[in-house]
Amino acid sequence: MQPWRRKFPLFETGVTMKQRKNSNLSIFVVVFSVFLFGIFMYNEDVKSIAEFPFSTSKPHDVHDEATPITEITTLPVQESIKNSDPIQESIKNADSVQDSVKDVAEPVQEEVSKTEEVKKIELFAATEDEEDVELPPEECDLFTGEWVFDNETHPLYKEDQCEFLTAQVTCMRNGRRDSLYQNWRWQPRDCSLPKFKAKLLLEKLRNKRMMFVGDSLNRNQWESMVCLVQSVVPPGRKSLNKTGSLSVFRVEDYNATVEFYWAPFLVESNSDDPNMHSILNRIIMPESIEKHGVNWKGVDFLVFNTYIWWMNTFAMKVLRGSFDKGDTEYEEIERPVAYRRVMRTWGDWVERNIDPLRTTVFFASMSPLHIKSLDWENPDGIKCALETTPILNMSMPFSVGTDYRLFSVAENVTHSLNVPVYFLNITKLSEYRKDAHTSVHTIRQGKMLTPEQQADPNTYADCIHWCLPGLPDTWNEFLYTRIISRS
């Protein structure tokens, strides 16, 4: 008789004391035991295998996969059955055995599926190379340098590969035909910016919050940062939610958020509604910041700005009283005076609420406008429309109308605080980028410009905001450099 060459069904519906059937049964026991221990070794997390009725070894005997299998296969057939009372009893009820196998197999399969999913995520995120990042010297001035054309490393991401960009900044999708504005890299004079690595930044943001606070230019920079980090995050592991003034981009696998909070003047104003804020008669409360500030507490990286909303009038309207009380009377004061009051209020809030051991604070200087082409000696230009290259003559004196009085206030206040604030001096280097604005390739009042409007850049060109990918990516390279250098 050669029972090992015969094939038997996995489960028998009856058992007799005849030698042939006993042999068949023992073979079933051996095969099934091997199967179970195979499962055990495939996923060591399933600890219940050692106590399963079909195991002939006691739990303390199971050290490796060879031991129990050898003991079973070398025993005589009769002895195997004789010494395995749990097996003999279990086989009397084949349905019970089948249910037991199902109970073990399903958790194993589920665990394997989870493991494979984790491996897929890790594999997706591991596409970046692991070369070391060379940091610039601490004393290097990152903001003095020149724009260098570089179509090998820039742009840092593709417009059509970032689903989170709004129609306001997707210039190529909106009909812009030239793309050279995406290929300019900022080169500091005395050092170099480190290669941008999204995974490295995300590691620094693990279990942390980064928040941009301010106006639509800070929102411009926030969208850039979202696109920079999301490129290494697999689908389904990232999300964007907007609630009131707060927009939150979340990266699940790092438990990290990149957020934007709408507060165009930092302090309370009648322009604080995140949806209905296009108000020409702008009124502020320079000493009132707590309503906004409560949303900034506990954030690990704060990036503030306020500028563009100050520029529609020469004097600022300051409320006498409170919006909550329905007061409407105001006084008008000079722009720099009002700006200084707001910056002092902001500085006081920083010193009262920021723990420098936990939170890093940045303040971004003014993002410039390019309204008059004569500013860069182009008499045939129309605002920033049709500009395709930066101002490359770095020694040429020019002015695009930036209010440097506000720049001085912001710089002085940030440097005078007891809490460290890193001043992002983006103004001058951005003034060279007349080519990088959204111009007529954008939306207005929530709607895409019509062909007729696009043909009238003198009226409709947006020379305030920036295309993405584009200049705000460089601003974020400064943030990235500071964060990875200090943490």
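Backbone N, Cα and C define each Cβ position, glycine as well.
Since this is a predicted model, take the numbers as computed values, not measurements.
Pulled from Swiss-Prot, these are the features on record:
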ACT_SITE  Ser216  active site, nucleophile
ACT_SITE  Asp462  active site, proton donor
ACT_SITE  His465  active site, proton acceptor
MUTAGEN   Gly145 to Arg  In esk1-1; increased freezing tolerance
MUTAGEN   Gly214 to Glu  In esk1-2; increased freezing tolerance
MUTAGEN   Asp215 to Ala  Almost abolishes transferase activity
MUTAGEN   Ser216 to Ala  Abolishes transferase activity
MUTAGEN   Arg219 to Ala  Decreases transferase activity 2-fold
MUTAGEN   Asn220 to Ala  No effect on transferase activity
MUTAGEN   Glu259 to Lys  In esk1-3; increased freezing tolerance
MUTAGEN   His437 to Ala  Decreases transferase activity 3-fold
MUTAGEN   Asp462 to Ala  Abolishes transferase activity
MUTAGEN   His465 to Ala  Abolishes transferase activity
Cβ contacts of Gly214 (mutagenesis position) (under 8 Å, same chain, 6 or more positions away)
Ala263, Pro264, Leu266, Val303, Phe304, Asn305, Thr306, Ala364
Rounded to the nearest Å - Cα separation of His437 (mutagenesis position) and Gly145 (mutagenesis position):
21
Through the lens of DSSP with three states only, how would you label Arg219 (mutagenesis position)?
helix
Sorry to bug you, but what's the C-alpha spacing from Gly145 (mutagenesis position) to Asp215 (mutagenesis position), rounded to the closest Å?
27
Using a 10 Å radius around each Cβ and all protein chains in view, which of these mutagenesis positions has the most neighbours: Arg219, His437, His465?
His437
Would you list, in sequence order, the mutagenesis positions among Gly145, Glu259, Asp462, His465 whose CA lies within 10 Å of the CA of Ser216 (mutagenesis position)?
His465
Which of the mutagenesis positions listed here (Gly145, Glu259, Asp462) have a Cα atom within 10 Å of the Cα of Asn220 (mutagenesis position)?
none
Measure from the Cβ of Asp215 (mutagenesis position) and count the other Cβ atoms within 10 Å, all protein chains considered.
23
Please identify, among the mutagenesis positions Gly145, Arg219, Glu259, the one with the smallest Cα-Cα distance to His465 (mutagenesis position).
Arg219
For the mutagenesis positions Ser216, Asn220, which one has the sparsest Cβ surroundings, going by other Cβ atoms within 10 Å?
Ser216
Starting from the Cα of Glu259 (mutagenesis position), work out which of the mutagenesis positions (Gly145, Arg219, Asp462) are within 10 Å.
Arg219
For Gly145 (mutagenesis position), just give me the three-state DSSP call.
strand
Between Gly145 (mutagenesis position) and Asp462 (mutagenesis position), what is the CA-CA distance rounded to a whole number of Å?
27
Once near-sequence residues are set aside, which residues in the chain of Asp462 (mutagenesis position), 6 or more away, have Cβ atoms under 8 Å from its Cβ?
His437, Thr438, Ser439, Val440, Thr442, Arg444
